[in-house]
Amino acid sequence: MASSSSSSRWSYDVFLSFRGEDTRKTFTSHLYEVLNDKGIKTFQDDKRLEYGATIPGELCKAIEESQFAIVVFSENYATSRWCLNELVKIMECKTRFKQTVIPIFYDVDPSHVRNQKESFAKAFEEHETKYKDDVEGIQRWRIALNEAANLKGSCDNRDKTDADCIRQIVDQISSKLCKISLSYLQNIVGIDTHLEKIESLLEIGINGVRIMGIWGMGGVGKTTIARAIFDTLLGRMDSSYQFDGACFLKDIKENKRGMHSLQNALLSELLREKANYNNEEDGKHQMASRLRSKKVLIVLDDIDNKDHYLEYLAGDLDWFGNGSRIIITTRDKHLIEKNDIIYEVTALPDHESIQLFKQHAFGKEVPNENFEKLSLEVVNYAKGLPLALKVWGSLLHNLRLTEWKSAIEHMKNNSYSGIIDKLKISYDGLEPKQQEMFLDIACFLRGEEKDYILQILESCHIGAEYGLRILIDKSLVFISEYNQVQMHDLIQDMGKYIVNFQKDPGERSRLWLAKEVEEVMSNNTGTMAMEAIWVSSYSSTLRFSNQAVKNMKRLRVFNMGRSSTHYAIDYLPNNLRCFVCTNYPWESFPSTFELKMLVHLQLRHNSLRHLWTETKHLPSLRRIDLSWSKRLTRTPDFTGMPNLEYVNLYQCSNLEEVHHSLGCCSKVIGLYLNDCKSLKRFPCVNVESLEYLGLRSCDSLEKLPEIYGRMKPEIQIHMQGSGIRELPSSIFQYKTHVTKLLLWNMKNLVALPSSICRLKSLVSLSVSGCSKLESLPEEIGDLDNLRVFDASDTLILRPPSSIIRLNKLIILMFRGFKDGVHFEFPPVAEGLHSLEYLNLSYCNLIDGGLPEEIGSLSSLKKLDLSRNNFEHLPSSIAQLGALQSLDLKDCQRLTQLPELPPELNELHVDCHMALKFIHYLVTKRKKLHRVKLDDAHNDTMYNLFAYTMFQNISSMRHDISASDSLSLTVFTGQPYPEKIPSWFHHQGWDSSVSVNLPENWYIPDKFLGFAVCYSRSLIDTTAHLIPVCDDKMSRMTQKLALSECDTESSNYSEWDIHFFFVPFAGLWDTSKANGKTPNDYGIIRLSFSGEEKMYGLRLLYKEGPEVNALLQMRENSNEPTEHSTGIRRTQYNNRTSFYELING
């Protein structure tokens, strides 16, 4: 159950309390992983040191904000004052905040915890000796232990496996969270009826893909209903309701970021990995190919036909896996007429309308009978529309009886047509300035970011922030998850209706339709009433008229959109606050304009060579946006702009210099000069207010001047790809303020100043691609908080020895060609304790280039040593206990694999190396589940690999047992052709395969099991051994949980081939045989979890005379068996000896 559905009082679902030295790397890490996989937001203090007695404030805050606390009592739990104080805090929060505490007794007796016996008694003896002056504190510990050990719902792992214990705890929490997260449904009026009908229509337990359309007018509650059914289906515990992925895509028609952004959001949510496709066609292809095997639940909310959303988001049923359900909400019935189901949402019946209105007007109880009667009058006017009931209820909330009567009388005396007119009462209840703000948002600012809107509104209206809060409180606008100011369509329609009440466009206060603006401009009908013109669409016929604009003395906001005007703009009203014009055709902006009120100037994609030549006094100006000004060579003088906050010069490709007066602008927050390819001179800047400085890809900028002023903690400086040769030391004068420094692809950078090592808060540092950088500062080890360091593609040959002091470093990369010289990594003993990923590929490493004690990197999970020249590897690699992935591809001189770490599950080597050591890989490294072979590009190589791998199984000296169910995935380096290695005799493509077995196929002590191969994604597979005759004989069944072989199984793809072995010892159950022999069973069936696969299968024997005789047999009949009806079968043709080399 997703934690987002939990009560807003909690920041976390679960807080984990544990003794690090006992369970951090075992039980607790597994529990944390399962909780996260279930979508349960869990706080685990990964970096806890457990020194001292006082727990940090942020840890106390996390405990207070967690809905559940899991306490893992282990043998040494009581030895830690940290843990005991943490427990005291947890039990306090249980009392204060009604949190749920779940104790787990990990290899300890609950009575030992409850009564402090055994190891707990010993720990308290030491505490009482050492802290004898803190009697009260010790007593608090004892009480907390006693209370925790007496709690219900505990788990004792002594009578169950770790997996069972974890499953019990996670199921317990999931169930409670599900009930809590769905509790909000109790407050949605009439929702039960909708849920019952929709769930029945969706027929969740039925196979196939279904698309349902929820249709109705705006404001009738379609989104609310869709969200409720979405949460309800996800909250069901029944297995038929389990989906592989789910996504609620809200307010689709308001999307302004392109179709591909919606596709990326949908794919990211469903696949649980970041999707970043740049156009809708790529996104469409990926959705069709990657979701077809996934059972998904999708809601596409508020679809219209403007941008053909359905075509690109749910174009075909074949896009989605069996059992998928797609729900669409829309006002346009014709968009969903071809779907399986259309569910119409109509107005609420009277009794539900009254209930909903009272919920918003009164909260709980109606004050008296007079309000009851007035409520019925309001409900009657609403005509059952939920939006109107909510808005009017909020409007009348906390008003006196006389005010109620006045508002209702106002409704009666104004015969508005339709609900839009009725919603106007909300507008009429606003102050005049708040009304003006509302109309600005409704007519042209809806969907813009909150900060941007406030800046425009504040330039026009006093108290804009307070006014926006009033609009939110009155349910007229709301802030979206993207921090955009949004409103319901009907509310927006109501605002536009108010403005359009006057018939003549020239007499209106606001215009937003291009054709109406064109009419006013061409007929010179502008008047003093005009306050704002905002054209967001392109118009090829819109022409600017100076005469028409001269009549608009009160014009505050003027956005001409993307017009093709070639008429000179000679006049703009002095009252203007915001001017926007895309494709501005002239080389300069008129110097005669006196725009002292101007706040926002945006002239993108213009023909400007310069904005103006003289100094302009613009005291109100906060934003200048001249991005994509391809002909602009210099900026204006900024001296007269003391309040300037944002300057956007992005992709001004001919801009050569920024005026030095920019350094006088102390309020600047953002400077955007990325991709200014010709920029050569940049002034000193004041960084007191600066939050972003973008100089990325400024190729010609070789020098960055000193900066002055105190940096803000959140400042971001992007210089990657620039031509800067050296960095000014003033950037690093404030030691705690920079957390990320990206310097990659700075081709001229020759050195880093030693002052960079003062950045004590630096978390991420990249000098990747700085091809002239030869060394690092000797004090690099002083960067105590550094977690990511990328020095790929540089000339660095030996990092400073101090680098091993970076004990918080997680990722370290020196990847890159060293041009004939050899890279050498310093000794690492007693250092780099947190390092998880080390990339030394392409480093021209030779023997001795790696430290012999590399095995001391205890946290290392991924090591990339590909394309190097060493002949041997340090033997201590075997001591890398956490290592999961090792890359040795294209190491041409490597002749011997070292002993591999025990936890390794992915190995990337060349094919010849894999074949040479396949016996070792198969028999000695059972946790190895994936081998990556970039150079295995033909069927012969795959056949050889399969033959060699399974030959090693047959050559095992011990008997094959159920535990020998080998699973190994081969990454091929290219999408695998539609072909399975021919060594597998039985081949096909289906979600299930049945193979008829020959007579006497089973030879005691000779038959080993079934060798199986299939392509594409790794899924669980079930093997069935089926009797020849239906003589009430039981099937033999074995489920192979292959998807659990690797925690990163989601990485498996069409580039992979999966080999696995079904041992006969694991399939055959003598207790079910009832005296029958294996030869009484004549069919082997494999089921691939409902997903179609390209498969191959082969029976596997030890060599011997009986086997040779069997292999000469042929099946006498090709008739299908009664057991395989409706399932694709592959007939048993001939079978060569396992030891015979590959056919073909």
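One is the number of the first residue shown, and numbering goes on along the chain from there.
Glycine is treated like the rest: Cβ placed from N, Cα and C.
Nothing has been swapped: the model has the original residues at all the noted spots.
Positions annotated as active site by Swiss-Prot: GLU86. Listed in sequence order, SER17, ILE55, LEU59, ILE63 are the same-chain residues at least 6 apart in sequence whose CB falls under 8 Å from the CB of GLU86 (active site).
The ATP binding site feature in Swiss-Prot is assigned to GLY216, MET217, GLY218, GLY219, VAL220, GLY221, LYS222, THR223; the stated evidence is sequence analysis. Every protein chain shown contributes to the tally, and the Cβ of MET217 (ATP binding site) ends up with 16 other Cβ atoms within 10 Å.
As annotated by Swiss-Prot, domain 'TIR' applies to 10-177, with the evidence given as sequence analysis.
Look at Swiss-Prot and you will find 172-447 tagged as domain 'NB-ARC'. On the 0 to 100 pLDDT scale, the domain 'NB-ARC' (172-447) averages 84 in this prediction.
For the mutagenesis experiment TYR12 to Ser or Phe, the note given by Swiss-Prot reads: Partial loss of resistance.
For the mutagenesis experiment ASP46 to His, the note given by Swiss-Prot reads: Loss of resistance.
While the structure shown retains the original residue, Swiss-Prot records the mutagenesis experiment ASP46 to Tyr with this note: No effect.
Quoted from Swiss-Prot, the note on the mutagenesis of ILE63 to Val is: No effect. When secondary structure is read from DSSP and collapsed to three states, ILE63 (mutagenesis position) falls in the helix class.
Here the residue is the original one, but Swiss-Prot notes a mutagenesis experiment at this spot, ILE63 to Met: Loss of resistance.
According to Swiss-Prot, the experimentally introduced change SER66 to Ala is described as follows: No effect.
Other Cβ atoms within 10 Å of the Cβ of GLN67 (mutagenesis position) number 24 in total over all chains. Quoted from Swiss-Prot, the note attached to the mutagenesis of GLN67 to Glu or Lys states: Partial loss of resistance.
Secondary structure at TRP82 (mutagenesis position), taken from DSSP and collapsed to helix, strand or coil, is helix. Where Swiss-Prot documents TRP82 to Ser or Ala as a mutagenesis experiment, the accompanying text is: Partial loss of resistance.
According to Swiss-Prot, the mutagenesis experiment GLY216 to Ala, Glu, Val or Arg carries the annotation: Loss of resistance. Note: GLY216 (mutagenesis position) has non-local neighbours LYS222, ARG331, GLU344, VAL345, THR346, i.e. same-chain residues 6+ apart with C-beta under 8 A of its own C-beta.
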- Note on the structure: Here the binding-site residues are GLY218, GLY219, VAL220, GLY221, and the Cα closest to that of SER66 (mutagenesis position) is found at GLY221
- For GLN67 (mutagenesis position) and VAL220 (ATP binding site), the CA-to-CA distance in whole Å is 34
- Message: Can you tell me the CA-to-CA distance separating TYR12 (mutagenesis position) and GLY221 (ATP binding site), as a whole number of Å?
- Response: 30
- Item | Listed binding-site residues (GLY218, GLY221), ranked by Cβ neighbours within 10 Å, top entry | GLY221
- One finds that other Cβ atoms within 10 Å of the Cβ of ILE63 (mutagenesis position) number exactly 22
- Task: Could you check the recorded positions SER66, THR223 and say which one's CB has the most other CB atoms within 10 Å?
- Result: SER66
- Message: I need the neighbours of the ATP site defined by GLY216, MET217, GLY218, GLY219, VAL220, GLY221, LYS222, THR223. Which other residues of that chain put their C-beta within 8 angstroms of the C-beta centroid, in sequence order?
- Response: THR329, ARG331, VAL345, PRO386, LEU387
- Is TYR12 (mutagenesis position) helix, strand or coil when read with DSSP? strand
- Message: Tell me the coarse DSSP state (helix, strand, coil) of VAL220 (ATP binding site).
- Response: coil
- For the binding-site residues VAL220, LYS222, which one has its C-beta crowded by the most other C-beta atoms within 10 angstroms? LYS222
- Spatial separation of TRP82 (mutagenesis position) from MET217 (ATP binding site) - C-alpha basis, Å: 59
